[in-house]
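Accompanying notes for the structure given below.
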Amino acid sequence: MASLPKRIIKETEKLVSDPVPGITAEPHDDNLRYFQVTIEGPEQSPYEDGIFELELYLPDDYPMEAPKVRFLTKIYHPNIDRLGRICLDVLKTNWSPALQIRTVLLSIQALLASPNPNDPLANDVAEDWIKNEQGAKAKAREWTKLYAKKKPE
């Protein structure tokens with residue numbers, strides 16, 4: 001960890017020692033800027049029965065540049081496209097060096113709880129969500145069962 005900036009070391013230590021409920025973020029053994037992340041689907045959301053895998057990468061310019069995050073688990077969500085890219089303001093225009101990895105992960109977890117079809121990345125999913133929200137939520141639940149890891153009982 002010696003070649004990493006102190007900020008990354010501190011954030012990593014805090015993520016491991018004081019994890020966010022429902023979220024794990026483990027640095028990769030070979031590259032400590034790369035994290036394997038899991039996020040549990042929030043209660044009372046179409047994703048509540050699943051655990052989703054993501055990858056998070058801290059660019060060389062971090063914290064001046066936002067982390068790069070994407071879903072590895074296929075998910076039916078208006079703000080996440082087929083490639084796993086996420087439409088989230090804190091990853092784009094609202095990024096600030098004052099924000100941390102845990103803030104980003106909490107924001108992604110909140111996005112699962114409250115999809116926003118009015119600011120979509122997956123236009124087809126957003127259209128479904130707007131036309132028939134209950135049907136879209138049912139499809140999101142179905143995809144969660146098909147593609148996400150099941151939460152332990």
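The backbone N, Cα and C atoms fix where each Cβ goes, and this holds for glycine too.
Annotated features in Swiss-Prot:
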type	residues	note
ACT_SITE	CYS87	active site, glycyl thioester intermediate
DOMAIN	3-149	domain 'UBC core'
MUTAGEN	GLU55 to Ala	Strongly reduces MMS2 binding and interferes with error-free DNA repair
MUTAGEN	ASP81 to Arg	Abolishes ubiquitin chain elongation. No effect on thioester formation at the active site
MUTAGEN	ALA110 to Arg	Lowers rate of ubiquitin chain elongation. No effect on thioester formation at the active site
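Separating the Cα atoms of GLU55 (mutagenesis position) and ALA110 (mutagenesis position) is a whole-number distance of 17 Å. Shown for the domain 'UBC core' (3-149): DSSP residue counts in helix, strand and coil, namely 52 helix, 29 strand, 66 coil.
When the alpha carbons of CYS87 (active site, glycyl thioester intermediate) and ASP81 (mutagenesis position) are compared, the span between them is 8 angstrom.
The average per-residue pLDDT of the prediction over the domain 'UBC core' (3-149) is 96, rounded to a whole number.
Separating the Cα atoms of ASP81 (mutagenesis position) and ALA110 (mutagenesis position) is a whole-number distance of 17 Å.
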